[in-house]
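Comments concern the structure below.
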Amino acid sequence: CTTGPCCRQCKLKPAGTTCWKTSRTSHYCTGKSCDCPVYQG
């Protein structure tokens with residue numbers, strides 16, 4: 001990957017790394033994508 005909240009220095013961040021946080025919930029990197037997964041609840 002080159003850009004995205006789950007990408008660092010052209011490498012994927014580890015699964016479980018926080019990529020987006022609000023006062024109510026957090027979203028975590030999957031380790032398989034440079035994008036932050038969107039909660040579908």
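Glycine too: its Cβ is placed from the backbone N, Cα and C atoms.
Copied over from Swiss-Prot:
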DOMAIN    1-41  domain 'Disintegrin'
MUTAGEN   Arg24 to Leu  Decrease in inhibitory activity towards alpha-1/beta-1 integrin
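Residue counts for the domain 'Disintegrin' (1-41) under DSSP, helix first, then strand, then coil, are 0 helix, 11 strand, 30 coil.
Contacts of Arg24 (mutagenesis position) defined by a Cβ separation under 8 A and a same-chain sequence distance of 6+ are given as none.
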